[in-house]
Amino acid sequence: MVIMNYEDHIKESFKVKYPADTIFPSEVGICYRKSYLARNIEFERGINEIYLDLGEQYHERIEQYFKEKLNCQTEVEIKDEIEGIKISGRIDIVCNNDLLEIKTISYNYFQVKEYHLYQVALYYHILKKQNYQINNVYIVYLNRNTREVKQFKIDEKVLENYYQKVIEWIKKFKEYLKETDYKKVPGVNNYICKSCEFKQKCIISLF
């Protein structure tokens, strides 16, 4: 009888490498270097076990409620292509012609993050291309610890403006993918770096 050792396989299961021809909406507008490295180096995604687990639980509970009680669509799959780069993602909730993106946070300071605007602008335009009628777009922040909730309605002009920024970001990213030296790809050098999977490799000094 052959006894298998699955330890290495389990360790390997945590490693990922993103496809070079695809970008995920949650990446857009954040860090060119991180997205570049994620497609050139096999890595383990950084996981804060407690916050990730709690955030996922809240997402599942909220989505289940909206689906069962309000007859909304959840985890709406989107696919598109911009500048030859595939776009792949899932939208949290589409309800009564409204797009809702749920974000869990661990602090009481409620303010829309710019990269979330990139994300919902991209979602909004792809849904329209998929023949959805979207009247309103909301980013909803939920404090994981206190359960305080704050929603922000995003103006259509803001969505249009950020969709153009999405296109420009993807154009630049496509060019950066051609680089052979990651040091030539710009990074953000801000608070995001602290939880980045590549912070040990990245030459940018953390603020």
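Cβ atoms are placed via backbone N, Cα and C, with glycine included.
As a natural variant entry, Val140 to Ile appears in Swiss-Prot alongside the note: In strain: Isolate variant XX. In this structure, Val140 (variant position) is part of a beta strand by DSSP.
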Distant-in-sequence Cβ neighbours of Val140 (variant position), under 8 Å, six or more positions away: Leu100, Glu101, Ile102, Lys103, Val149, Lys150, Gln151, Phe152
